[in-house]
Structures are given as C-alpha cells and as structure tokens.
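Asks: What follows is a structure written as structure tokens; I'll ask about it next.
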Amino acid sequence: MIRISDAAQAHFAKLLANQEEGTQIRVFVINPGTPNAECGVSYCPPDAVEATDTALKFDLLTAYVDELSAPYLEDAEIDFVTDQLGSQLTLKAPNAKMRKVADDAPLMERVEYMLQSQINPQLAGHGGRVSLMEITEDGYAILQFGGGCNGCSMVDVTLKEGIEKQLLNEFPELKGVRDLTEHQRGEHSYY
C-alpha cells in the first residue's frame, strides 16, 4: 500500500523518540477522491489507534491508515530527501484524488484515471486541465481543455506530442485523440 524509504523511516524514528512511548505515525487523506484531496502524516499515540485502522509495519515504525484513506493511498511513497538546499519529507500519493481503477475496468474509466492521475498534474503547472468527454466507437478519445490550456498556442503540441503519445502507449486499443474545445485566446491562456 505505502512505501516508506529507509531515510524517511530513520527521520520518523528520530522524531518518534521524543514522543510518548508507543507513539507511531498516521498517514491520511483529507477529502479523498476529490480534486481537493490532501495527504498528511501525523503522530499517532497508542490511544488514537482505531479498530478499523490498517497497521503497516516497517523496520523502524508502524504506520496506521484509516479505513477511508486506505484505497486512496495505494502506491503512495514517503521519502526524506536531502540536497544542497536542505532536506524535506515528500509524500507522493498518485491515487489520492481518484481511486486507482482495475486493469480490466472499462476503457473510459482507465483513460479518465490516467488523465486525472498523470496528465492533469502536469497541466496544472500552467493552470490547465483536460477532461475526457467520450471515446468514440472508432476508438478516438474526445478531450476538452480548460483553464490555461484553452486558447494556448501550444495546445496542439500538448495534445499530439504529449497527451496522445502517452495515451496510445498505455492504451493500444485507442486510435488517437481529438480536441473538442472551442479555443478562445485570453488572459487565462498560458502562451
């Protein structure tokens, strides 16, 4: 479910040494499955452990996950990274905003999941997003851009060189992608 690197475990163990005996960590998601989902880590004293929690035992600590957060923390990674600027704890949870779909789920669900978990986070850096409107009978994913992507002069490159390549690589049953957006250049446009 969650991978915690050795460096992160050592960091947590150091912090836990200063807490009440038996205190561990809790990993959670607030607003799971929504665009506003946020992940966090907190101390979990022994009296805060719930019967429905999942206990994930690691070499140096135990991480508790509540029942509601568990499916959204699938494939999550916690690391403690040190570089020239200092050190920081990172928590990557690709499924926090949308629950991972099964490999045998309908194509529409699998494409939507990839858009939300992999492509939209990249577009968000420019204030943009893309939505799946439909998949045609002849195998084309019909997309609609919004935010900074609407009217952006680079949208064709983003569509063909970025999104289409990723989708066709992941879903060979697709023939291509088409843009349904009526692009209107404005102050919201990124380029």
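Using the three backbone atoms N, Cα and C, a Cβ is placed for every residue, glycine included.
Keep in mind that this structure shows the original residues, not the substituted ones.
Pulled these features from Swiss-Prot for this protein:
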BINDING   Cys149, Cys152  [4Fe-4S] cluster binding site
MUTAGEN   Cys39 to Ser  No effect on activity in vivo. Still able to bind a Fe/S cluster in vitro
MUTAGEN   Cys44 to Ser  No effect on activity in vivo
MUTAGEN   Cys149 to Ser  Loss of activity in vivo. Still able to bind a Fe/S cluster in vitro
MUTAGEN   Cys152 to Ser  Loss of activity in vivo. Still able to bind a Fe/S cluster in vitro
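Structural setting of the listed features?
Replies: Within 10 Å of the C-beta atom of Cys39 (mutagenesis position) sit 19 other C-beta atoms, taking all shown protein chains into account.
When secondary structure is read from DSSP and collapsed to three states, Cys44 (mutagenesis position) falls in the strand class.
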Asks: For Cys44 (mutagenesis position), just count the other CB atoms lying within 10 A of its CB, please.
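Replies: Result for Cys44 (mutagenesis position): 25 neighbouring Cβ atoms inside 10 Å.
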Asks: For Cys39 (mutagenesis position), name the DSSP secondary structure in the helix/strand/coil scheme.
Replies: strand
